[in-house]
Amino acid sequence: MRLEGKVALVTGGASGIGESIARLFIEHGAKICIVDVQDELGQQVSQRLGGDPHACYFHCDVTVEDDVRRAVDFTAEKYGTIDIMVNNAGITGDKVIDIRDADFNEFKKVFDINVNGVFLGMKHAARIMIPKMKGSIVSLASVSSVIAGAGPHGYTGAKHAVVGLTKSVAAELGRHGIRVNCVSPYAVPTRLSMPYLPESEMQEDALRGFLTFVRSNANLKGVDLMPNDVAEAVLYLATEESKYVSGLNLVIDGGFSIANHTLQVFE
């Protein structure tokens, strides 16, 4: 029970990686507040995880500061504190790659959720954590935070920004005993990512098609990256096992971002 007695707030916790994080945290003894805009899914996940007093759901649009403030205050009042803040909510945005065709409003929407939402989560978690002189803030970035060409421009720019925010806030909050890190996974099969499979690679079995495409481009063969694997990395950064780790972008990509896939020296 690596999180016995801890309290965590997980944004975007109603589905995908966020749901896996919430489930794993519960398994390790934490109390969880799932924050999302998907009310029905969020309530269902909360109940599947045992409901009150182990898990609860709170409606929150992470782009609205009052929503984030209320979600943080609700969690702290219900459970007495917040030990772990997981900024997981995010979107990929339109599949448009050609910058000449990119919609500026869509670009701003991606930044609003993926960057501003993370900033607000950090800001309001800090309100609770600073007086206690401890806490862990973990945000979800992406392999697109360290390379280009793996996603649309807005998504890539936003995930780079998450890494910058993580380092900047870690530099400030270290004096208060608060650790701030982020996790950058390679392609993971979720409801958010699977529609971005190239049409030429789609199969009748959507999951099989996605995994086939991802495996063909992966550096590390013979293993698939799944939502629970990302949750395990977040768990590590949330626990005392990483007590001296802060400002880290933990890249979980099987070496994809460090390999030059065009030269094929090792073929």
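Note that Cβ sites are derived from N, Cα and C of the backbone, with glycine treated the same way.
The noted changes are left out; the structure has the residues it started with.
Per Swiss-Prot, the features are as follows:
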ACT_SITE  TYR155  active site, proton acceptor
BINDING   9-33  NAD(+) binding site
BINDING   SER142  substrate binding site
MUTAGEN   SER142 to Ala  Strong reduction in oxidoreductase activity toward 8-hydroxy-alpha-humulene and borneol
MUTAGEN   SER144 to Ala  Increased oxidoreductase activity toward 8-hydroxy-alpha-humulene and borneol
MUTAGEN   TYR155 to Ala  Strong reduction in oxidoreductase activity toward 8-hydroxy-alpha-humulene and borneol
MUTAGEN   LYS159 to Ala  Abolishes all oxidoreductase activity
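Here the features listed in Swiss-Prot are placed on the structure.
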{"residue": "LEU9", "record": "NAD(+) binding site", "Cβ neighbours (10 Å)": "30"}
{"residue": "GLY13", "record": "NAD(+) binding site", "Cβ neighbours (10 Å)": "33"}
{"residue": "ILE17", "record": "NAD(+) binding site", "Cβ neighbours (10 Å)": "27"}
{"residue": "ILE21", "record": "NAD(+) binding site", "Cβ neighbours (10 Å)": "31"}
{"residue": "PHE25", "record": "NAD(+) binding site", "Cβ neighbours (10 Å)": "27"}
{"residue": "GLY29", "record": "NAD(+) binding site", "Cβ neighbours (10 Å)": "13"}
{"residue": "CYS33", "record": "NAD(+) binding site", "Cβ neighbours (10 Å)": "25"}
{"residue": "SER144", "record": "mutagenesis position", "Cβ neighbours (10 Å)": "22"}
{"residue": "TYR155", "record": "mutagenesis position", "Cβ neighbours (10 Å)": "23"}
{"residue": "LYS159", "record": "mutagenesis position", "Cβ neighbours (10 Å)": "27"}
> Between CYS33 (NAD(+) binding site) and SER142 (mutagenesis position), what C-alpha distance do you get in Å?
Replying inline: 23
>> Just to verify a number: CA distance, SER142 (mutagenesis position) to LEU9 (NAD(+) binding site), in angstrom, no decimals.
In response: 20
>> If I take the alpha carbons of LYS159 (mutagenesis position) and ILE17 (NAD(+) binding site), what is the distance between them in whole Å?
In response: 16
> DSSP on GLY29 (NAD(+) binding site), three-state: which is it?
Replying inline: coil
> So, in DSSP terms, is LYS159 (mutagenesis position) helix, strand, or coil?
Replying inline: helix
> Any idea what the Cα distance is from TYR155 (mutagenesis position) over to SER144 (mutagenesis position), rounded to a whole Å?
Replying inline: 8
>> Among all protein chains shown, how many Cβ atoms are found within 10 Å of the Cβ of SER142 (mutagenesis position), not counting that one?
In response: 29
> Is SER142 (mutagenesis position) helix, strand or coil when read with DSSP?
Replying inline: coil
>> Helix, strand or coil for LEU9 (NAD(+) binding site)? Use DSSP.
In response: strand
> Taking just the CA atoms, what is the gap between ILE21 (NAD(+) binding site) and SER144 (mutagenesis position) in Å?
Replying inline: 21
> How long is the line from the C-alpha of GLY13 (NAD(+) binding site) to the C-alpha of SER144 (mutagenesis position), rounded to the nearest angstrom?
Replying inline: 21
> So of all those binding-site residues, LEU9, ILE17, PHE25, GLY29, which one's Cα sits nearest to SER144 (mutagenesis position)?
Replying inline: ILE17
